[in-house]
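Report on the structure given below.
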Amino acid sequence: MEGSLEREAPAGALAAVLKHSSTLPPESTQVRGYDFNRGVNYRALLEAFGTTGFQATNFGRAVQQVNAMIEKKLEPLSQDEDQHADLTQSRRPLTSCTIFLGYTSNLISSGIRETIRYLVQHNMVDVLVTTAGGVEEDLIKCLAPTYLGEFSLRGKELRENGINRIGNLLVPNENYCKFEDWLMPILDQMVMEQNTEGVKWTPSKMIARLGKEINNPESVYYWAQKNHIPVFSPALTDGSLGDMIFFHSYKNPGLVLDIVEDLRLINTQAIFAKCTGMIILGGGVVKHHIANANLMRNGADYAVYINTAQEFDGSDSGARPDEAVSWGKIRVDAQPVKVYADASLVFPLLVAETFAQKMDAFMHEKNED
């Protein structure tokens, strides 16, 4: 009896390890990565992300979601729908999908600025939302460069040398001095126009004015004002722009920025859109400002988040798209995607697989307009 037991594995262990599987649905996707025996083909490599698993698969789903936005956007409007374009109170022509793009300031500090500028230059998005740094860093780069450094550089030594660190990017403090010299006369002019012409300034009007004044095609906001793409920044004073406005208020007080008018305008963009898509890089105010505008239409039809934030602390930055569904900020029948990744790595690849592939279609739309 003892010999027999030694020759047979325990039945309970066998049952636990070799448990029977239910059959998966026939449409289930098999995991398969890119085969480099095919040579180096970057399009095929990025397409293979979709079946690789983990965040690579989320990236593949984000590509599908953004392409769905674009396909909808390029659909022609009926004549009746086109006549209601003025309801958005925007100078932009209404399309079949209004795309909101939000991004945090560090992405403009980085080389993602050039990716965002490409989208704005070619009229591929309709509404921008960013923070103060997301505006000023673009303008400052037109005046002086940002440099690569190291995450490990010591703050004490950098401060002694007048160098500011943004992750592994370095911004000489002299850049902000040049920004002040450029900005102060514009603020003087804005105050004069407010007092003599009755101009009612808002953050979006101010950003458009700065984009016009910088007059540099390397700038995101040069192209935004040129293409009538509104830029909303409800926290416009939270950065160097705010510092300069503060200093200017002593020299030439009285400038007023009306955020209520901008609130009406961004919400109106969502309310009267045929459908909407959200692409949000990072979290915080840019993420929620776009999502809350889309609440006014019972949610966005398409949504892609790219950030590294987690939801366990209850922050809006880390909240998954499904939380936004519960608030009515994304529609219940939508298929939103969150990619848990650094946007500086992922976003250019996403644009390469989506907007950049549709360049000819966007150029055709522009020529027709």
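Glycine is treated like the rest: Cβ placed from N, Cα and C.
Since we're looking at a predicted model, the values are computed, not measured.
The feature NAD(+) binding site is assigned by Swiss-Prot to 105-109, 131-133, GLU137, ASP238, GLY283, 308-309, 342-343. The 10 Å shell around the Cβ of ALA343 (NAD(+) binding site) contains 23 further Cβ atoms across the protein chains shown. In the three-state DSSP classification, ALA343 (NAD(+) binding site) falls within a helix.
Secondary structure at ASN106 (mutagenesis position), as computed by DSSP, is helix. Swiss-Prot lists ASN106 to Ala among its mutagenesis entries, and the accompanying note reads: Strongly reduced NAD and spermidine binding. Reduced activity.
The spermidine binding site feature in Swiss-Prot is assigned to GLU136, GLU137, ASP243, HIS288, GLY314, SER315, ASP316, GLU323, ALA324, VAL325, SER326, TRP327, GLY328, LYS329; the stated evidence is a curator's inference. In this structure, GLY328 (spermidine binding site) belongs to neither helix nor strand by DSSP; it is coil.
Counted within 10 Å of its Cβ, the other Cβ atoms near GLU137 (mutagenesis position) come to 27, all protein chains included. According to Swiss-Prot, the mutagenesis experiment GLU137 to Ala carries the annotation: Strongly reduced NAD binding. Strongly reduced formation of covalent intermediate.
ASP238 to Ala appears in Swiss-Prot as a mutagenesis experiment; the accompanying note says: Strongly reduced NAD binding. Strongly reduced formation of covalent intermediate. Mapped onto three states, the DSSP output places ASP238 (mutagenesis position) in coil.
A 10 Å cutoff on Cβ-Cβ distances gives ASP243 (mutagenesis position) a total of 16 other Cβ atoms nearby, all chains included. According to Swiss-Prot, the experimentally introduced change ASP243 to Ala is described as follows: Reduces spermidine binding by 98%. Strongly reduced formation of covalent intermediate.
Under mutagenesis, Swiss-Prot gives HIS288 to Ala with this note: Reduces spermidine binding by 98%. Strongly reduced NAD binding. Strongly reduced formation of covalent intermediate. The Cβ of HIS288 (mutagenesis position) lies under 8 Å from the Cβ of ASP316, each of which sits 6+ residues away along the same chain.
Under 8 Å, Cβ to Cβ, and six or more positions away along its own chain, TYR305 (mutagenesis position) finds ILE280, LYS287, ARG320, PRO321, PRO336, VAL337, LYS338, VAL339. In Swiss-Prot, a published mutagenesis experiment is listed as TYR305 to Ala, annotated Strongly reduced NAD binding. No effect on enzyme activity.
Taken residue by residue with DSSP, ASP313 (mutagenesis position) is part of neither helix nor strand, so it is coil. The number of other Cβ atoms within 10 Å of the Cβ belonging to ASP313 (mutagenesis position), over all protein chains shown, comes to 8. Quoted from Swiss-Prot, the note on mutagenesis experiment ASP313 to Ala is: Strongly reduced NAD binding.
Here the residue is the original one, but Swiss-Prot notes a mutagenesis experiment at this spot, ASP316 to Ala: Reduces spermidine binding by 98%. Loss of covalent intermediate formation and deoxyhypusine synthesis. The Cβ neighbour count for ASP316 (mutagenesis position), using a 10 Å radius over every protein chain in view, is 16.
Listed in sequence order, the residues of the same chain lying 6 or more apart from SER317 (mutagenesis position) and placing their CB within less than 8 Å of its CB are GLY282, GLY283, GLY284, LYS287, ASN307, ALA309. Swiss-Prot documents SER317 to Ala as a published mutagenesis change and attaches the note Strongly reduced NAD binding. No effect on enzyme activity.
Of all Cβ atoms in the protein chains displayed, 15 besides its own lie within 10 Å of the Cβ of GLU323 (mutagenesis position). Listed in Swiss-Prot is the mutagenesis experiment GLU323 to Ala, annotated as follows: Reduces spermidine binding by 98%. Strongly reduced formation of covalent intermediate.
Cβ environment of LYS329 (mutagenesis position): ALA291, ASN292, ASN294, LEU295, GLY299, ALA300 lie under 8 Å away, each six or more residues apart in the same chain. Here Swiss-Prot notes a mutagenesis experiment, LYS329 to Ala or Arg, with the remark: Loss of covalent intermediate formation and deoxyhypusine synthesis.
Here Swiss-Prot flags LYS329 as active site, nucleophile.
Annotation for ASP342 (mutagenesis position): same-chain Cβ neighbours under 8 Å, separated by at least 6 residues, are THR308. Experimental mutagenesis is annotated in Swiss-Prot for ASP342 to Ala, with the remark: Strongly reduced NAD binding. Strongly reduced activity.
Taking the Cα atom of each, GLY328 (spermidine binding site) and ASP313 (mutagenesis position) are about 21 angstrom apart. Least crowded of the recorded positions (SER105, ASN106, SER109, SER326), judged by neighbouring Cβ atoms within 10 Å of its own Cβ: SER326. DSSP assigns TYR305 (mutagenesis position) to a strand. Rounded to a whole number, the distance between the Cα atoms of ALA132 (NAD(+) binding site) and SER326 (spermidine binding site) is 29 Å. For the binding-site residues listed here (LEU107, ALA132, ALA324), the lowest count of other CB atoms within 10 A around the CB belongs to ALA132. Those residues noted as binding spermidine (GLU136, GLU137, ASP243, HIS288, GLY314, SER315, ASP316, GLU323, ALA324, VAL325, SER326, TRP327, GLY328, LYS329) have their most widely separated CA atoms at a distance of 38 Å.
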